[in-house]
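Novice: What follows is a single structure, and I will ask about it in a moment.
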Amino acid sequence: MFTPVRRRVRTAALALSAAAALVLGSTAASGASATPSPAPAPAPAPVKQGPTSVAYVEVNNNSMLNVGKYTLADGGGNAFDVAVIFAANINYDTGTKTAYLHFNENVQRVLDNAVTQIRPLQQQGIKVLLSVLGNHQGAGFANFPSQQAASAFAKQLSDAVAKYGLDGVDFDDEYAEYGNNGTAQPNDSSFVHLVTALRANMPDKIISLYNIGPAASRLSYGGVDVSDKFDYAWNPYYGTWQVPGIALPKAQLSPAAVEIGRTSRSTVADLARRTVDEGYGVYLTYNLDGGDRTADVSAFTRELYGSEAVRTP
(Lines of atoms letter the chains of each structure in order from A; the text may use other names.)
(Lines give C-alpha, C1' and ligand atoms only; values in the text may rest on other atoms or scores of the structure.)
Protein backbone atom coordinates (compact mmCIF):
# COMPACT_ATOMS: atom_id res chain seq x y z
CA MET A 1 0.00 0.00 0.00
CA PHE A 2 1.28 3.43 -0.84
CA THR A 3 1.79 5.94 1.94
CA PRO A 4 0.03 9.26 1.30
CA VAL A 5 2.57 12.02 0.80
CA ARG A 6 1.62 15.68 0.94
CA ARG A 7 4.76 17.78 0.45
CA ARG A 8 3.63 20.84 -1.46
CA VAL A 9 6.07 23.65 -0.70
CA ARG A 10 4.14 26.30 1.17
CA THR A 11 6.20 29.32 0.23
CA ALA A 12 3.71 30.17 -2.49
CA ALA A 13 1.11 30.58 0.22
CA LEU A 14 3.40 32.44 2.57
CA ALA A 15 5.40 34.89 0.43
CA LEU A 16 3.41 38.11 0.25
CA SER A 17 3.73 41.03 -2.11
CA ALA A 18 1.89 44.12 -0.96
CA ALA A 19 2.16 45.77 -4.33
CA ALA A 20 0.54 42.87 -6.13
CA ALA A 21 -2.19 42.69 -3.52
CA LEU A 22 -2.99 46.37 -3.84
CA VAL A 23 -3.19 46.18 -7.61
CA LEU A 24 -5.66 43.30 -7.54
CA GLY A 25 -7.56 44.76 -4.62
CA SER A 26 -8.04 48.12 -6.27
CA THR A 27 -9.19 46.50 -9.50
CA ALA A 28 -11.78 44.45 -7.66
CA ALA A 29 -12.95 47.37 -5.56
CA SER A 30 -13.47 49.64 -8.53
CA GLY A 31 -15.31 46.99 -10.50
CA ALA A 32 -13.13 47.71 -13.52
CA SER A 33 -12.68 44.82 -15.89
CA ALA A 34 -9.17 43.77 -16.77
CA THR A 35 -8.06 44.50 -20.31
CA PRO A 36 -8.23 41.17 -22.15
CA SER A 37 -4.97 39.70 -23.36
CA PRO A 38 -6.09 36.60 -25.22
CA ALA A 39 -3.75 33.69 -25.61
CA PRO A 40 -2.58 33.16 -29.17
CA ALA A 41 -3.88 30.23 -31.15
CA PRO A 42 -1.50 27.33 -30.52
CA ALA A 43 0.51 25.90 -33.35
CA PRO A 44 -0.68 22.42 -34.36
CA ALA A 45 1.00 20.03 -31.94
CA PRO A 46 2.05 16.53 -32.98
CA VAL A 47 -0.83 14.19 -32.24
CA LYS A 48 -0.47 11.76 -29.36
CA GLN A 49 -2.91 9.22 -28.02
CA GLY A 50 -3.47 8.70 -24.31
CA PRO A 51 -4.39 10.46 -21.06
CA THR A 52 -3.99 14.16 -20.40
CA SER A 53 -0.81 14.76 -18.39
CA VAL A 54 -0.62 17.64 -15.91
CA ALA A 55 2.42 19.37 -14.39
CA TYR A 56 2.25 21.67 -11.37
CA VAL A 57 5.19 24.08 -11.21
CA GLU A 58 6.33 25.82 -8.01
CA VAL A 59 7.12 29.18 -9.59
CA ASN A 60 8.79 30.46 -6.43
CA ASN A 61 11.69 28.24 -7.43
CA ASN A 62 11.18 27.00 -10.98
CA SER A 63 10.34 28.16 -14.48
CA MET A 64 7.09 27.36 -16.23
CA LEU A 65 9.12 26.87 -19.40
CA ASN A 66 10.44 23.56 -18.06
CA VAL A 67 7.06 22.01 -18.91
CA GLY A 68 7.62 22.57 -22.61
CA LYS A 69 11.08 21.02 -22.69
CA TYR A 70 9.80 17.42 -22.62
CA THR A 71 8.47 15.74 -25.73
CA LEU A 72 7.90 12.16 -26.83
CA ALA A 73 10.72 10.42 -28.66
CA ASP A 74 8.13 8.72 -30.87
CA GLY A 75 6.09 11.31 -32.73
CA GLY A 76 7.30 14.45 -30.98
CA GLY A 77 4.13 15.16 -28.99
CA ASN A 78 4.28 17.11 -25.74
CA ALA A 79 4.98 15.00 -22.66
CA PHE A 80 2.72 17.39 -20.70
CA ASP A 81 -0.62 18.75 -21.85
CA VAL A 82 -1.45 21.09 -18.96
CA ALA A 83 0.89 23.33 -16.93
CA VAL A 84 -0.32 24.76 -13.62
CA ILE A 85 1.13 27.92 -12.08
CA PHE A 86 1.44 27.20 -8.37
CA ALA A 87 0.12 29.33 -6.83
CA ALA A 88 -1.96 32.45 -6.41
CA ASN A 89 -3.78 32.97 -3.12
CA ILE A 90 -7.17 33.83 -1.74
CA ASN A 91 -6.39 36.47 0.90
CA TYR A 92 -8.57 38.34 3.39
CA ASP A 93 -8.91 42.09 3.88
CA THR A 94 -9.72 42.59 7.56
CA GLY A 95 -10.82 46.18 6.93
CA THR A 96 -13.45 45.46 4.31
CA LYS A 97 -13.99 41.87 5.51
CA THR A 98 -13.73 40.56 1.98
CA ALA A 99 -11.63 37.98 0.16
CA TYR A 100 -9.37 39.05 -2.68
CA LEU A 101 -7.07 37.43 -5.20
CA HIS A 102 -3.38 37.85 -4.36
CA PHE A 103 -0.22 37.13 -6.34
CA ASN A 104 3.10 36.87 -4.57
CA GLU A 105 6.06 38.47 -6.33
CA ASN A 106 7.04 35.26 -8.13
CA VAL A 107 3.56 34.52 -9.46
CA GLN A 108 3.21 38.18 -10.44
CA ARG A 109 6.50 37.99 -12.33
CA VAL A 110 5.29 35.02 -14.37
CA LEU A 111 2.02 36.75 -15.19
CA ASP A 112 3.65 40.08 -16.03
CA ASN A 113 6.02 38.24 -18.36
CA ALA A 114 3.34 36.11 -20.00
CA VAL A 115 4.84 36.77 -23.43
CA THR A 116 7.99 34.88 -22.48
CA GLN A 117 6.77 32.60 -19.66
CA ILE A 118 3.28 31.50 -20.75
CA ARG A 119 2.79 32.13 -24.48
CA PRO A 120 5.60 29.77 -25.57
CA LEU A 121 3.82 26.90 -23.80
CA GLN A 122 0.46 27.81 -25.30
CA GLN A 123 1.98 28.10 -28.76
CA GLN A 124 3.35 24.60 -28.22
CA GLY A 125 -0.18 23.36 -27.50
CA ILE A 126 0.07 23.25 -23.69
CA LYS A 127 -2.77 24.74 -21.62
CA VAL A 128 -1.71 27.01 -18.74
CA LEU A 129 -3.83 27.23 -15.58
CA LEU A 130 -3.57 29.38 -12.46
CA SER A 131 -3.86 27.46 -9.20
CA VAL A 132 -5.45 29.36 -6.31
CA LEU A 133 -4.65 28.38 -2.74
CA GLY A 134 -5.55 29.49 0.80
CA ASN A 135 -3.10 31.71 2.69
CA HIS A 136 -3.73 31.14 6.43
CA GLN A 137 -5.91 34.26 6.66
CA GLY A 138 -9.32 32.63 7.12
CA ALA A 139 -10.57 33.25 3.59
CA GLY A 140 -11.33 30.21 1.48
CA PHE A 141 -13.57 28.97 -1.27
CA ALA A 142 -15.97 27.41 1.22
CA ASN A 143 -16.87 30.35 3.48
CA PHE A 144 -18.17 33.17 1.33
CA PRO A 145 -21.04 34.67 3.35
CA SER A 146 -23.29 35.32 0.35
CA GLN A 147 -23.80 34.62 -3.33
CA GLN A 148 -22.78 38.22 -4.03
CA ALA A 149 -19.44 37.76 -2.24
CA ALA A 150 -18.74 34.51 -4.09
CA SER A 151 -19.59 36.12 -7.41
CA ALA A 152 -17.28 39.06 -6.69
CA PHE A 153 -14.34 36.71 -6.16
CA ALA A 154 -15.29 34.73 -9.26
CA LYS A 155 -15.04 37.98 -11.22
CA GLN A 156 -11.53 38.59 -9.89
CA LEU A 157 -10.55 35.12 -11.10
CA SER A 158 -12.06 35.46 -14.55
CA ASP A 159 -10.61 38.97 -14.91
CA ALA A 160 -7.14 37.56 -14.16
CA VAL A 161 -7.62 34.80 -16.73
CA ALA A 162 -8.62 37.38 -19.34
CA LYS A 163 -5.92 39.90 -18.44
CA TYR A 164 -3.05 37.42 -18.61
CA GLY A 165 -4.38 35.22 -21.39
CA LEU A 166 -4.61 32.06 -19.28
CA ASP A 167 -6.51 28.88 -20.08
CA GLY A 168 -8.27 28.48 -16.76
CA VAL A 169 -8.28 28.18 -12.98
CA ASP A 170 -7.44 25.38 -10.56
CA PHE A 171 -9.03 25.32 -7.07
CA ASP A 172 -6.88 24.03 -4.17
CA ASP A 173 -8.68 24.42 -0.84
CA GLU A 174 -5.71 24.13 1.51
CA TYR A 175 -4.19 26.42 4.14
CA ALA A 176 -7.26 28.64 4.39
CA GLU A 177 -7.39 28.16 8.17
CA TYR A 178 -11.09 28.91 8.29
CA GLY A 179 -11.96 30.97 11.36
CA ASN A 180 -8.80 33.09 11.39
CA ASN A 181 -9.37 36.86 11.49
CA GLY A 182 -12.94 36.28 12.63
CA THR A 183 -13.94 34.54 9.41
CA ALA A 184 -16.70 31.97 9.25
CA GLN A 185 -16.41 28.21 9.06
CA PRO A 186 -17.23 26.50 5.75
CA ASN A 187 -20.85 26.53 4.61
CA ASP A 188 -22.70 24.47 2.03
CA SER A 189 -23.53 27.21 -0.47
CA SER A 190 -20.23 29.08 -0.87
CA PHE A 191 -18.32 26.90 -3.31
CA VAL A 192 -21.42 26.15 -5.35
CA HIS A 193 -22.04 29.88 -5.83
CA LEU A 194 -18.35 30.48 -6.65
CA VAL A 195 -18.05 27.75 -9.27
CA THR A 196 -21.42 28.60 -10.80
CA ALA A 197 -20.41 32.24 -11.23
CA LEU A 198 -16.95 31.41 -12.54
CA ARG A 199 -18.31 29.00 -15.14
CA ALA A 200 -20.80 31.65 -16.27
CA ASN A 201 -17.96 34.16 -16.58
CA MET A 202 -15.70 31.87 -18.60
CA PRO A 203 -17.76 29.16 -20.31
CA ASP A 204 -14.94 28.03 -22.58
CA LYS A 205 -12.06 27.98 -20.09
CA ILE A 206 -10.80 25.14 -17.91
CA ILE A 207 -11.85 24.80 -14.27
CA SER A 208 -10.09 22.04 -12.33
CA LEU A 209 -10.35 20.72 -8.79
CA TYR A 210 -7.50 19.65 -6.57
CA ASN A 211 -9.69 17.25 -4.62
CA ILE A 212 -8.98 18.34 -1.06
CA GLY A 213 -10.41 20.51 1.69
CA PRO A 214 -13.93 21.57 2.70
CA ALA A 215 -14.77 22.94 -0.74
CA ALA A 216 -14.20 19.59 -2.43
CA SER A 217 -16.90 17.96 -0.31
CA ARG A 218 -19.45 20.73 -0.85
CA LEU A 219 -20.34 20.48 -4.52
CA SER A 220 -24.12 20.66 -4.29
CA TYR A 221 -26.56 23.05 -2.67
CA GLY A 222 -30.21 23.94 -3.13
CA GLY A 223 -30.68 21.43 -5.92
CA VAL A 224 -27.61 22.67 -7.82
CA ASP A 225 -24.68 20.30 -8.34
CA VAL A 226 -21.57 21.91 -9.82
CA SER A 227 -19.66 18.69 -10.49
CA ASP A 228 -20.24 18.93 -14.24
CA LYS A 229 -18.88 22.48 -14.31
CA PHE A 230 -15.38 21.11 -13.74
CA ASP A 231 -13.21 19.93 -16.60
CA TYR A 232 -10.88 17.90 -14.40
CA ALA A 233 -10.42 16.67 -10.84
CA TRP A 234 -7.39 14.96 -9.37
CA ASN A 235 -6.07 13.12 -6.35
CA PRO A 236 -3.97 15.39 -4.09
CA TYR A 237 -1.85 12.72 -2.38
CA TYR A 238 1.41 12.00 -4.18
CA GLY A 239 2.49 8.43 -4.64
CA THR A 240 -1.05 7.12 -4.22
CA TRP A 241 -4.12 6.05 -6.15
CA GLN A 242 -7.39 7.66 -5.05
CA VAL A 243 -10.39 8.28 -7.29
CA PRO A 244 -11.67 11.86 -6.72
CA GLY A 245 -15.13 11.87 -5.17
CA ILE A 246 -16.84 13.92 -7.86
CA ALA A 247 -19.40 12.89 -10.46
CA LEU A 248 -17.24 13.23 -13.57
CA PRO A 249 -16.49 10.67 -16.29
CA LYS A 250 -13.27 8.69 -15.99
CA ALA A 251 -11.84 10.68 -18.88
CA GLN A 252 -11.77 13.78 -16.65
CA LEU A 253 -10.32 12.19 -13.51
CA SER A 254 -6.81 11.51 -12.23
CA PRO A 255 -6.75 8.95 -9.43
CA ALA A 256 -2.95 8.86 -9.82
CA ALA A 257 -0.75 11.59 -8.37
CA VAL A 258 3.04 11.68 -8.29
CA GLU A 259 5.75 14.10 -7.21
CA ILE A 260 8.53 14.20 -9.76
CA GLY A 261 11.84 13.32 -8.18
CA ARG A 262 10.29 12.09 -4.91
CA THR A 263 7.83 9.41 -5.95
CA SER A 264 9.85 6.37 -7.00
CA ARG A 265 9.99 5.71 -10.73
CA SER A 266 8.55 2.25 -10.20
CA THR A 267 5.51 3.78 -8.48
CA VAL A 268 5.25 6.45 -11.18
CA ALA A 269 5.17 3.68 -13.79
CA ASP A 270 2.74 1.51 -11.82
CA LEU A 271 0.28 4.39 -11.40
CA ALA A 272 0.54 5.30 -15.08
CA ARG A 273 -0.06 1.71 -16.11
CA ARG A 274 -3.09 1.51 -13.82
CA THR A 275 -4.42 4.78 -15.28
CA VAL A 276 -4.44 3.19 -18.73
CA ASP A 277 -5.64 -0.23 -17.59
CA GLU A 278 -8.62 1.21 -15.69
CA GLY A 279 -9.56 3.71 -18.38
CA TYR A 280 -8.86 7.02 -16.64
CA GLY A 281 -8.07 10.05 -18.74
CA VAL A 282 -5.76 12.23 -16.64
CA TYR A 283 -2.36 11.77 -14.96
CA LEU A 284 -1.20 14.32 -12.37
CA THR A 285 2.40 15.28 -11.61
CA TYR A 286 3.77 17.85 -9.20
CA ASN A 287 6.95 19.87 -8.79
CA LEU A 288 8.66 19.70 -12.16
CA ASP A 289 11.94 21.55 -11.63
CA GLY A 290 14.78 22.70 -13.84
CA GLY A 291 16.90 19.58 -13.54
CA ASP A 292 17.07 16.84 -16.14
CA ARG A 293 14.01 14.77 -15.23
CA THR A 294 13.97 12.71 -18.41
CA ALA A 295 14.08 9.41 -16.54
CA ASP A 296 11.26 10.45 -14.20
CA VAL A 297 9.09 11.71 -17.05
CA SER A 298 9.83 8.65 -19.19
CA ALA A 299 8.64 6.46 -16.31
CA PHE A 300 5.07 7.57 -17.02
CA THR A 301 5.25 8.43 -20.73
CA ARG A 302 6.23 4.84 -21.55
CA GLU A 303 3.05 3.60 -19.89
CA LEU A 304 0.72 6.38 -21.02
CA TYR A 305 1.95 6.92 -24.57
CA GLY A 306 4.28 4.03 -25.40
CA SER A 307 7.28 6.32 -25.78
CA GLU A 308 10.33 7.55 -23.93
CA ALA A 309 10.53 11.26 -23.18
CA VAL A 310 13.30 13.47 -24.49
CA ARG A 311 14.37 16.82 -23.05
CA THR A 312 15.44 19.90 -24.93
CA PRO A 313 17.81 21.89 -22.66
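Backbone N, Cα and C define each Cβ position, glycine as well.
The structure displayed is predicted, hence computed values, not measured ones.
According to Swiss-Prot, the active site, proton donor annotation covers E174, on the basis of sequence analysis. Swiss-Prot lists 51-307 with the feature domain 'GH18', giving sequence analysis as the kind of evidence. In Swiss-Prot, a mutagenesis experiment is listed as D172 to A or E, annotated with the note 2% activity. The note that Swiss-Prot attaches to the published mutagenesis D172 to N is: 0.1% activity. Here Swiss-Prot describes E174 to D or Q as a published mutagenesis experiment; the accompanying note says: 0.05% activity. According to Swiss-Prot, the mutagenesis experiment E174 to A carries this note: Loss of activity.
Walk me through the surroundings of each of these features.
Specialist: Counting every protein chain shown, the Cβ of E174 (mutagenesis position) has 19 other Cβ atoms within 10 Å. DSSP assigns E174 (mutagenesis position) to coil, not to a helix or a strand.
For D172 (mutagenesis position), the number of other Cβ atoms no farther than 10 Å from its own Cβ, over all displayed protein chains, is 29.
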